[in-house]
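Have a look at the structure below, then the notes.
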Amino acid sequence: MTGQGQPAAGSAAWSTVFRHVRYENLVAGVSGGVLSNLALHPLDLVKIRFAVSDGLEVRPKYKGILHCLTTIWKVEGLRGLYQGVTPNVWGAGLSWGLYFFFYNAIKSYKTEGRAEQLEPLEYLVSAAEAGAMTLCITNPLWVTKTRLMLQYGGVVNPSQRQYKGMFDALVKIYKYEGVRGLYKGFVPGLFGTSHGALQFMAYELLKLEYNKHINRLPEAQLSTPEYISVAALSKIFAVAATYPYQVVRARLQDQHVSYGGVMDVIVKTWRKEGIGGFYKGIAPNLIRVTPACCITFVVYENVSHFLCGLREKKVS
């Protein structure tokens, strides 16, 4: 009897969650993710190249962010600065759209029937759940993006440049490495959901505390400068706490080196490069992700409020 009741209860819970989904969150998240990534993709390219720079001769040597950007521009041109942009835009748009979509549905489900706001831990868990669900769908796009970004222009061995584009990379990775190849970096990626969870928790709490401080309703809409400030602070906090996993994931997904797994990457990076190896690329990453986060959240908040306003007008 108990065994029959559990699936029924589980499906009832899921149907309750899906009752809270709103397409507005999906559309607004996609809009923010796409716009921010189109604007700042070259800095993401720099971050990836620094993250995997471990002394191999096959890789170009970069002295800093500007040197990296100018070298890529001279050798590969504008196209070089936008290597991997297609899967990045697809991945970022889909990731942000699904993240906001799942997160708001889970959050609405948890707040249904209660007057008080969620506790910090509840925000953290809700965002982690949304992140894990999103990663299950989008990980192949992130593997593809990394592979395309690591096709260096001017490389002597032409075999190092084996992908013609996003779909070619997806097909070849699946053909030669199977599903496992498309999900390389998935485990550190799951740990990476802690980044999004910490960011969303900080973002929600900062919004609530700020509105409380200036005597506004907890869910009151902020101005654009206020959204920018809150988003920037939450992003810097999350990056400082979780950056090393991004280096581990990038190295696992790199086609030039073969690692035995997450622990193999961690041990080898620590032995060869020390603690600094886990923070390679953090400067260009912070320069990129902070404004990217601000663009994403400002676009998301404004588009979602606009679309939700249209929904309310239709209902009334």
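Glycine too: its Cβ is placed from the backbone N, Cα and C atoms.
According to Swiss-Prot, the mutagenesis experiment ARG19 to Ala carries this note: No significant effect on mitochondrial folate levels. Close to ARG19 (mutagenesis position) in the fold, though at least 6 residues off in sequence, lies no residue with a CB less than 8 Å from its CB.
Same-chain residues at least 6 positions away in sequence with a Cβ under 8 Å from that of HIS41 (mutagenesis position) are, in sequence order, LEU81, TYR82, GLY84, VAL85, ASN88, VAL89. Annotation of the published mutagenesis HIS41 to Ala in Swiss-Prot: No significant effect on mitochondrial folate levels; the original residue is retained in the structure shown.
In three-state terms derived from DSSP, SER95 (mutagenesis position) belongs to a helical segment. Cβ neighbours within 10 Å of SER95 (mutagenesis position), excluding its own Cβ and spanning all shown chains: 23. For the mutagenesis experiment SER95 to Ala, the note given by Swiss-Prot reads: No significant effect on mitochondrial folate levels.
For TRP142 to Phe, Swiss-Prot lists a mutagenesis experiment annotated as follows: Significant increase in mitochondrial folate levels. Other C-beta atoms found within 10 angstroms of the C-beta of TRP142 (mutagenesis position) number 25, with every protein chain shown included.
Among the sequence features in Swiss-Prot, the mutagenesis site GLU209 to Ala is noted as follows: No significant effect on mitochondrial folate levelsa. Other C-beta atoms found within 10 angstroms of the C-beta of GLU209 (mutagenesis position) number 11, with every protein chain shown included.
ARG19 (mutagenesis position) carries neither a helix nor a strand DSSP state and counts as coil. Cα of TRP142 (mutagenesis position) to Cα of SER95 (mutagenesis position): a span of 10 Å. SER95 (mutagenesis position) and GLU209 (mutagenesis position) are 27 Å apart (CA-CA, integer value).
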